[in-house]
Each structure stands twice: as structure tokens, then as C-alpha cells.
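Asker: As annotated by Swiss-Prot, ATP binding site applies to Arg13, Asn38, Gly39, Gly41, Lys42, Thr43, Thr44, Val68, Asp70, Gln166, with the evidence given as similarity to another entry. Residues annotated as Mg(2+) binding site in Swiss-Prot, with similarity to another entry given as evidence: Thr43, Gln166. His219 to Val appears in Swiss-Prot as a natural variant; the accompanying note says: In strain: NC335, NC362 and NC390. According to Swiss-Prot, the natural variant Val220 to Glu carries the following note: In strain: NC335, NC362 and NC390. Quoting Swiss-Prot on the natural variant Ala246 to Glu: In strain: MW25. The annotation that Swiss-Prot gives for the naturally occurring variant Ser249 to Met reads: In strain: MW25. Listed in Swiss-Prot as a natural variant, Lys349 to Thr is described as follows: In strain: MW9. One entry in Swiss-Prot concerns the natural variant Val422 to Glu. Its note says: In strain: NC361 and NC375. Quoting Swiss-Prot on the natural variant Val450 to Ile: In strain: MW6. What Swiss-Prot says about the natural variant Asp480 to Asn is this: In strain: MW6. What Swiss-Prot lists as domain 'Zinc-hook' is 645-741, and the listing cites sequence analysis. Among the natural variants that Swiss-Prot reports, Thr657 to Ala is described with the note: In strain: MW6, NC357, NC358, NC361, NC362, NC375 and NC397. Residues or ranges marked as Zn(2+) binding site in Swiss-Prot (evidence: sequence analysis): Cys689, Cys692.
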Amino acid sequence: MSSIESLSIQGIRSFGTYADDLQSIKFSSPVTLILGENGCGKTTVVECLKYALTGECPPGSDRGKSFVHDPKIFGLNEVLAQIKMQVRDRRGAQVSICRTMKVSKKRNKMSFETMDSTINFLTGAGQSKREKQDSLSGRSVDIDVAISDFMGVSKAIINNVLFCHQEDSSWPLDESKKLKEKFDAIFGITEYNKALDKIIKLRKEAMEELKIKEANIKHVAYLKQEMEVKTLNLQKAQRKCDAIKAQCSECEEEMKPIEARLVEIRNVEFEIGKYQAQKVEMDTKHKNCKDQISTLTLKIKKPFRGTLDELDQEISNFDQRMLEMRQKRTEVEGDLSQIKRSSVAEQEKLGTQDRKHCLAKQRHQSELACRAQLLKRVKEFCRELHIPIDCDLVEQPEKMGEVLRDIEAMIITKHCEITEIVEQNEKADRSRQVKIDELRIELTKSEQSVTAQEKQRESSKRESETLGVEIKKIETSMQDLKKLEKEINEVNELYESATKNIDQQAIKDAIARKKASIAENQIQFKKLDEQLTFLGSMAKLVAECSLKQKELDKKNQEVHRVRSRHSDHFGKLFKEPITCNYRRSMQVVYEKLRREIQELNEKANTQKLKEQSYEIKRKNLISDISRMEKELKDSEELIYQKCRSTPYDDLLERSKTTISKLQFDHGALKSSEALYKKYIQKMDEEPSCPLCHHNMTSDEACDLTSELTDEIQKLPDNITRAEKALKAEQIKYENLLQLKPTILKVKELKDSLPQKKEELKKVEELLGDSVSEYETLIALIGEPTHNMELANSMMGDMSLLDEALKDSARLTKDLDLQKGQLPASYDSSVSMDDLQAEKSKVSKELETERKELESAQNAVQQQMDALNRLREKKNSLKDRQIHLREGLQSLPQLKERLEKLNSFLTTVASEISELKAKIQPLKLNLRAAIEEKERLKKSESEKLAQLNSKYNSYKSTDHDIQRLNKEAEDYAKLDLRNEIKKLDEIIMASKDKLRKLEAEISLKTDELETIKTECSNQQTVERDLKDNRELKQLEDKEAKLRESCQVLDKQLGNLDFHSVSKEKVNLTKQRDKATVRKGELLGQLGEIHSQVNKLQREIDEPRFKESLKNFRKANYEIEVTRLCIEDLGQYRLALEWALIQFHSEKMEMINRLIREYWRKIYRGNDIDYIQVKTDEVSSDASADRRKTYNYRVVQSKNYSEIEMRGRCSAGQRVLASLIIRLALAETFSSNCGVLALDEPTTNLDRANINSLCEALNCIVEERQSQSNFMLIIITHDENFVSSLGKITSYHRVFRNEECKSVIRRVEAGPSKKALIDQ
């Protein structure tokens, strides 16, 4: 059973929004009492419980805007609110529910927004976390549905029964429509009604669907028969197709060796072309190699006469010499960089020493200033403290320590004086506080005595009022007693007259007559049943005749249907009308059409073979043209890539000219270095121009020399660029030479392509004529083919028609035989249906008489019940008479108790007056003592503050002096004068070392320049050696190329190109013959394929392909639909019966509880009982209607039930609503034992309040054994609280000084109340 454990509220209505405003309440079993004044926030607790469980805002809150704390109160733009609730679900596991809301103020408009709703699963009661989940969020699931599931009750019960809002608490006496909605929601009738409507709708749809399926199955059966015929024809065509395919495979096998040999011949042709291309390439390379050899021979100044190995050795020796010179250059550069690094390091060292020297001088100045400031501060502080100084501290600095110790001793003395004053002040203050505490204790005792006396007076006063009311009631009951005796006499007279008016003998005679009439009808019913049994014995033979007749009518209809369907086709296929042997006549027509089509097909196939031969020739020509055009396009693209738009011969000549020019430029650059050096040498000897011999000034000569030197330095790069350009141009020239065969091939293709295209044009003309003639033949085949297909499609119906005619004749004969077997005594005018109708009529009369008998018996029973009720009323009146007499007997004791209470109240009033007179002087004395204590304490504090201020200034000055003394001692330890002298010596040594290093750098630089000049002079020799090596390599390459050309000539001679070409022509003729034969077979195969495809397409149509499956499926669906209709009818009846039974049982239980609670609680005598009346709405009693109910609350007055709405007082309305809610909670909330009552005493008088308390106490005692039972009562009536029995604690709701709602738990005891924070 689920229950509530705790609730936390923040930012709801008058509850504050800040963290310290959070209010919590822990609910206890069996009763949780919440007490508070009007408007302090009691009802807000119920609203929060309801909102946490259902997510619905309370009524009148403007969709939640006034439910959250108003932001206008504290001048905020938005307010966040949160409700946290911890519960135990119906399985006992702990669940935490948290709902967060926000109200924002934008442009003076308020908007409410739900921020988040979360369920957290806690562990508890032996339950693990639910399905390994920690929490559920409102973004992923419906939180309200989940909470209803956890609590074990529906949302309607939570809203309307368990946590009903005070404004909606009187809903049981609301208007009829709203009351019906509430009860339907509580019973869950709405969902069940939806299920019933769904079942009714499904049953109707199934019945309509059954009619449609029964009509459609005839068409499905016809398609199944058509499918079987077409499948047989398809299998014959496929067997013929397989035979032709085998012949085609034989042709392909004959062509395979021919094709293989043709592939080999093409490979030989490819090899010949490849060797020819290689030969052209080798010739080109050989010629280029010779040209390069001649060019290099001209460039070399000094040819090398040895071998290539000797030349490599010479180059290696030269490289060794150059390597030694480079190594020496690297060593000199390394030494120079090492010396430079040493110089830089020495300069950095000198800079570091300079910085240290400056820092030492600054510290020395700071030391002198610190010592001067220390002496000044010490002298001033000693004068302030009156400490004498006997020596000069400048000349004797060692005396400084003694002076500082004297200062420290004087400061400690001042601190001791302040401590003594503080102790004296505290002692005086404690004595004054003792006096104040004594006065306060005396005052508290007096006030507590007054409070206790007032409480005792109040309780006595309440008891006195209660006794007065009881005495008045007993005095007035004397008159009631007389009325009661009169009423008892009246009831006795009514009972006696009712007994006389009932004639039991007459009633028994009427019942006997009814029973005799029922017996006569039963005899007639039995006679009719025997007649039906006789007809039933003949029913089989009659039924067979009827079935035969129906079958005969069906066959005649089928014959008429088939004849009507094909009446137009009969006129088209037959010249004369036919009446029998339809299938045989149709087969004759079919064979005639087949022979005609076969003749036309043979002519068409002959023409098709011609067409295919032309088509093959055309495809071969197109293939050759495409291949030649592709080769032409590729060759032209290759030529374009190499030559662009320039003619090939012009480009070849231009490339050759460019190579010659580049070779000349390369040679000129190689020789220009020696020429420039010669010019420079001459200008050094005589400053004049080497060309015009013009005398130049020294500056002009120097500029020209520099310019020529720069040109010499650029020569290696210029030579490298010239060599790259020359090699690139040579490669281009070689590529152009390789392009020569492609040029020749393009010319050949351009000559042969027009011839091929002309041949293709002639073949296409012949192909067009052949296609036209073939199409004409195919068109002629169309009409007989259509007629043959029509005859073929009608063949099945003709078989059915012949079969139907035979069946019709057979059924006519069988029907005549069966009619002759019927007996002569059989009366055909008397049908079984008439007897069955008469039997039903007698059965209804029997049922009517039985109902009349039952109503008569019920009337007798009602009369007896009326007598019993009168007897019960008489007994209850006598019980009440006895109770009133007992009250009259206790009247003297009550009056005596009232007099004692009045005298006690007088005594207590005088004692309270005396105690209040003593309290005022005690308050004045206490206030005077407190003021005197505060005045003296303030004066002492001011004096002490002055002393402390002076002491703190002494302490600060002493701290500064100690700091200066510490700094002076630290400076003395550094010995700064000697440090400055050492740094001066180090700086002078570093400067001397730097001068030596600069001299070494100058020497090494000159040596490096000499080595660089020697290296540049060796480059000319290196170039000559490399040219000799390149010449040797080219000579070897030329010899190899010459050998390769000879080998290619020999290979081309070995390939017999003429015999290969002749063999290719013969094989091509053989292949063409086989292709023609294969074409003929393919033509036949195509025709058969068209038939197969046509049949396959027809079979693959959904109506034929799925015909068998659809036929079976249709039968299954019809049977299943019938069963579904029967099952849905049974399900609907079962569900409605269960609903009616559930509703009646629950309403009976609810009304029983309502009567029981009303008699316990209500103390009036005008209403005997109340109950919820259920009225069934009248509707047509069809299978597709469901029952609905209306609800109303009625009251019984003088044994007459009248509607309570509009006929009861405000108190009766409240009490009736409360009792109905109690009964509903007892009935429907078996899984949740929580019930909240908000202000249950509203509009109730004291008697009904007391009886309500007694009833609630009884409910609590009965349910106390259930640990999860919880009754939450919210009230402002403290007398109601005191009447609820043993309440050990309750929760008080009040407003604090900020007008925010606060919840405190109050322990209720006999003499004290303590507030305990939650």
C-alpha cells in the first residue's frame, strides 16, 4: 500500500522563494494534524500534495499564475517554485517526486511555466531501484501516468477523493452532468465505454467485410482456372525454346576455334606493328646519339685518350683534391666561428659583471640610508617612552641592542596595565548580570503562573458551556419524550391496520390460478414440439430436394451467364449459331486459325533472317567505322597534344633548328669564362676597353672588372639552365620522330573511312526494305492471332458451359426421382417455419405468465417487508425513548457539576488579578537594572579603547624599529665595499681578453678568403673532365643502339605477314556462314520467346500469379471473419456484464458505507439516511448499444427518498460531501491509505463536530494496524483538535514577520508546547 512520507514547499503562494524559506513537513501515521489561522497557508499544503501527484493547478489560480509566489511582492521579475515529495509506492519502495515551476513578469503580464518534473527512485523497504533506473524525466515519459501507477490509484480518485480541494469539496451535490463526469472518471467508465464502442464498431466492419468477401470469391475461383490453362501452354513453349537453344549452342561451339585462331592472327598483326614502331624508335635514338657525340667532340678542349675507367679515376683524383680543399675551408670556418663564439661569451660575461657592480653600489647607498633612519626613529621613540640614552649610537652602534631591549620591556609593562583594567571591568559586569538574572527569573515565574491559571480557566469555561448545553438539551427532551410516546402509539396503530389489510388467502388463490394456466401452456408447447420432431424426420429428404432445386437454378444461371458473356464472340467466330458441343466447335476454329498464323509466321521468319543478316553486316560496319573513327580521333588527339595546331613537318624542322641554337649557346657559355678572365687580366695590366681600345679611368676599369667578375660567378647557373633547355628540346625532338608512324596511319584512315560509310548506307537501305516487309507480315498475323487468343481464352468457359449443361440435365432427373420418394401423408402446406413460429408464441405466453406470477410473489414480499420496516421503526422509537429517560435521570448530577465549575472560575479570576498586579513592578526593576548595566559597560569600553589605541601605536613603532635594525644587520653581513673592489678587477681582465680575440678573428678571415679563390679556379678543369666522361658514355650507347636495330630487322623478316593475312580471310568467311545460321535459329527463338514472354507476362500479372494463393486466402479470410464476428459479440456481452456487475457491487458497498457513516456522525433527526442513486439511461435494447448511468444524491425523510441537492443546509451539504468522500476512499483506494480533509468542520455545529471526531477516532483505531494508513486533517479549530483523542504532536502553520508562511511541528503535552523546526 502506498503512502506519503514528507513534503517540501518553496515559492508556492505565501511560502517564500529563497533557500532559507524552504518549509518541510513529515507526515506520520495514522493521523497528521495541520493547525493554523485563516490565510496562513494550510490549504496550500493540500494544493501542493495534489499538484505533486497529478500536475494540475488548483481551481481559481488562473492556470497556475496565482499558484506561485507573486513576484510583485518583493519587486522581482520572475519567481521559481519547487515542490518535493517523498512517498512509498504500492510495493513499498521509496520514490521522490520533484516539480519545478516559474512565474515571469514581462510587460506587466504574468506567465506561468512548468520547468521540470522528475521522479527519483530511492532504495527502501527491501526494494531495489526500479528496473536499474535512477530517475524518470517529464521529457521522456508521462509523469502523471507514472505517479498514478506508483500510488496504485487513478488520477480521478486523487483529485476528487483523496486530496479534494476545499473549493471543490461539495462536488457530490453538484449539478447532474458534472456529478456524472466525476463518477464516470472515478469508476473508469470512460475507458471501458471506449473499449465497448471499439468492439461494436469492429463487429459492424467485420460483417460488412464478410459480405464483400463472399461476393469476391467467385471471381477469384475463375482466375485460378485461367491460371492453370496458361501454365500448361507456357510449359510447351519452354520445351520448344530449349531445343532451339541447344542448336544455337552447337553453332557457338563450331565458332569458338575460328574465333580463337582469329584472335591469334590479330595478336601476330599487333606484334608486327609493335616491332615496326620499335624499329622507328631505335633509328631515331641512334641518329640523336650520333648528333650528341659530334656536339660534345666540338665542345671538349682537351680530349682524354684513355679508357672510361681511367677517366673515372682521373675525376676521382680531382674530386679528392677538391675534397681536401673543402675540408681545409671547413676547418678554417669552424675555427673562425669558435673564436667568434668565445668573443660573444666574453662580452656577455663583461655585461653581467657590470650589472653586478651597479647593484652592489645601489645596496651600499641603501645601507647608509637605513642606518640613518634607524637612529632617528630610536631617539624619537625613547623620548616618547621617557627612556634615557647614555651614549652616541653613531660612534657606538653595538649599544643599539641594549636600547632596543629597554623599549621592549617598557611595551610589555603597558600591556600588563591594560590586562588588569579589563579583568576589573569583567568582574563588575558579572555582578550586575547576576542581579538582572534574579529579577528575570522572578518575572518569568509570575508570567507562567498567570498562563497556567488562564488555561485552567479556559478549559473549565469550555466544560461549563458544554454542561449548560447538555442540561438545556435534557430539559427540552422532556417534551420530545411526550412526542415520542405519541409517535410510538401511531406506529402501533399503523402496524395493526397493515396486518388487517393483507388478505393472504386471496393472494394464495391468485398465485394457484397462475400456476394452473402455466401448466396448460406447457402441455400445448410439448404438443407443438412433437409435431416439429415429426417434420424433422422428413427434413433431410425435403432439404435434399430444396438443395437440388437451388443447385439446378444455380447451374441454369451459370449457363445463361457464360452465354451472355460470349454472345458477341460467338457471332465473330462462328458463321452459324450453336447450342451444344461448344468446346469441340471452338477447337475446330482454333486449329484453323493456328494453321493460318503458322503460314504467315514462316514467311515472316524468312524475311526476319534477311533482316538479321543485314543487321549483322550493318553492326560489323558500324563497329569498324567506330573503331576507325576512334583510332583516327585518338591519333589526331596524340598529334594535337604533341604539335598543337602547328604542322608536323614545320614543328620537326623548328625543333631541329632550336637544338642547334641551344647547342651553340651552351658552347658559348662554356668558353666565355676564359674570355672574361682574359679581359680582366688585360684591364689589370692596361685600363682600356678590350674591343674599342678606349682608355678608361681607374673607376671605370674597376666597375667593368666587378661587372665581369659578377658574370663569371653567374656562369655555372647559366650553363646549367642551358643544359636543361637543350636536354628538354632533344627529348621533344625524339618524341616528334616517334610520332611519324601515327601521321601515316591518320592519312590511311582518312582515305578508307568514306568507303566504309558508303557501304554502310547501302546496307541500311536494304535493311529498311526488309523491316518494312516483315512489319507488313506481322500486321497480317495480328487479326488471326487475336481471334486465336480469343478462342483460347474462351476454351475454359466452353468446357464450363458444356459441363454446366450436362449437370443441369442430371440435376433435373435427380430432382424428379427425389420428389417421388415423399410419403402421401406429407402435407406440404404445413411448414416447419409455421410450427416454429407457433411454438415461439406459446413460449412467449409462458414467459409472460411466469413473470406475472413472479411479480405477484414480489408484491407479497414487499407487503411483508413493509410490515418488517414498521416493526423495526417501532423498536428504534422505543430505544430512543429509553435513551431520553436515562438523560433525565442524570440531570441533577450535571447541575451540581456546573455549580462547582462556576465557583472555581470565580476563585481563579481573583488569583489571576493578584498575579498580574505583581508583574508590572518586576518589569520596571528589570528594565532599570539592564539600562544601568549597559551605561557602565559603555563607559568602561571607551576608556579601554583609548588605552588599547595608545598601546597599538607603541607596538607599531616598535615593529618598524625592529624591521630597520634587521635590514641594517643584513647589509652589514654582505660586506659591500670589498665586493665592489673585486668586481672592478674582474671587469678590467675581461676587456683585455676581448682585444686579443678580435685580432685572432681578423687573421682567420684573411686565410678563408684565400682558400675560396683557389676552389673557384678548379671548376673549369672539372667541367672538361665531365664532358669527356659523357662523350665516352654516348659512344657506348650508340654501339648498343646499332645492335638493337639489326636485331629488329631480323625479327620482322621472320614474321610471314602475307600467309597470315590469307588465313584471316578464309576464317572470316567461315565465321560469317555460322553467324547466318545462328541468326536463323535466333529468329525462330525470338518468335517462341515472344510467345513465352507473353504467357509469362500474363501469368506474372498479379491477378493470375497470386490466383491460387488468393483463392485459399479468400476462403481462410471468410471463415476467420465469421469466427471474429461471433467472438466480438461474445466479448462485448462479457465485458458489459462484467461492467454492470462491478458497478452494482461497488455502488452497493459505497451506499452501505455512506449509511453507516451518516448514522454515526449526523446528530439531526430530519434525515434518516443518504445514498447515491444510480439511474440507468433508457436506450434501444439492440446488440450495438451500451448502458449508461446518471447519478444523484438522495436523502430519506419519513421513508421517502428525495433529491438532496437544493434541499439541504450548508452544514448538511458539507457533512454529506465528506461522508461520500470517506466511502469512496474506503472503496477505491485499497492501494493508497492516504486521505486529506481540509476544514472538515466548516458550517458544522458542535454536536456534529463531536460526532465527526468520534467517527474519525473509530476509523483511526480500526486502521491503526495498517502501517501505511494516514489521515491528514487541516483545521483552524483548536477545540476540534483537542477532541481528536491522544494527539502527541501536530503541525502549526503561521506567518513570520515577513508575512511568509512557516510550518513548525508542535509537541502537544499536558503542560507545555515546544516548537521544533522541521
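Just so you know, glycine gets a Cβ as well, placed from its N, Cα and C.
Can you walk me through where each of these features ends up in the structure?
Answerer: All protein chains considered, the CB of Thr43 (Mg(2+) binding site) has 21 other CB atoms within 10 Å.
Remark: His219 (variant position) has no non-local neighbours by Cβ distance under 8 Å and separation of at least 6 in sequence.
Around the Cβ of Val220 (variant position), the number of neighbouring Cβ atoms within 10 Å comes to 20.
Ala246 (variant position) falls within a helical segment according to DSSP. Counting every protein chain shown, 9 other Cβ atoms lie within 10 Å of the Cβ of Ala246 (variant position).
Same-chain residues at least 6 positions away in sequence with a Cβ under 8 Å from that of Ser249 (variant position) are not found in this chain.
Taking all protein chains in view, 16 other C-beta atoms sit within 10 angstroms of the C-beta of Lys349 (variant position). Taken residue by residue with DSSP, Lys349 (variant position) is part of a helix.
Under the three-state DSSP scheme, Val422 (variant position) falls in the helix class.
If you take the C-beta of Val450 (variant position) and look for same-chain residues 6 or more apart in sequence within under 8 angstroms, you find Ile912, Leu915, Lys916, Ile919.
The Cβ neighbour count for Asp480 (variant position), using a 10 Å radius over every protein chain in view, is 16. DSSP classifies Asp480 (variant position) as helix under the three-state reduction.
Counting only same-chain residues six or more apart in sequence, none has a Cβ lying under 8 angstroms from the Cβ of Thr657 (variant position).
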Asker: Going by DSSP, is Val450 (variant position) sitting in a helix, a strand, or coil?
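Answerer: The three-state answer is helix.
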Asker: Do you know offhand how many angstrom separate Asp70 (ATP binding site) and Val220 (variant position) by C-alpha?
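Answerer: On Cα coordinates alone, these residues lie 74 Å apart.
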Asker: Could you check which of the variant positions (Val220, Ala246, Lys349, Val422, Asp480) sits closest to Lys42 (ATP binding site), going Cα to Cα?
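Answerer: Closest by Cα: Asp480.
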Asker: Please report the number of other Cβ atoms within 10 Å of the Cβ of Asp70 (ATP binding site).
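Answerer: Asp70 (ATP binding site) is surrounded by 15 other Cβ atoms within 10 Å.
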Asker: Given the ATP binding site residues Arg13, Asn38, Gly39, Gly41, Lys42, Thr43, Thr44, Val68, Asp70, Gln166 in the record, what is the largest Cα to Cα distance, rounded to whole Å?
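Answerer: Farthest Cα pair among residues binding ATP: 22 Å.
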Asker: In this predicted model, what is the average pLDDT of the domain 'Zinc-hook' (645-741)?
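Answerer: Its mean pLDDT is 72.
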Asker: For each of Thr44, Gln166, count the other CB atoms within 10 A of its CB; which of these binding-site residues has the top count?
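Answerer: Highest number of other Cβ atoms within 10 Å: Thr44.
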Asker: Helix, strand or coil for Val220 (variant position)? Use DSSP.
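Answerer: Helix, per DSSP.
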Asker: Using only C-alpha positions, which one of Ala246, Lys349, Val422, Asp480 is spatially nearest Gly39 (ATP binding site)? These are the variant positions in the record.
Answerer: Asp480
Asker: What's the CA-CA gap between Ala246 (variant position) and Thr44 (ATP binding site) in angstrom, rounded?
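Answerer: Their Cα atoms are separated by 96 Å.
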Asker: If you measure Gln166 (Mg(2+) binding site) to Arg13 (ATP binding site) at Cα, how many Å is it?
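Answerer: One finds 16 Å between the Cα atoms of these residues.
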Asker: Just the number: how many Å between the Cα atoms of Arg13 (ATP binding site) and Thr43 (Mg(2+) binding site)?
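Answerer: The separation of the Cα atoms works out to 10 Å.
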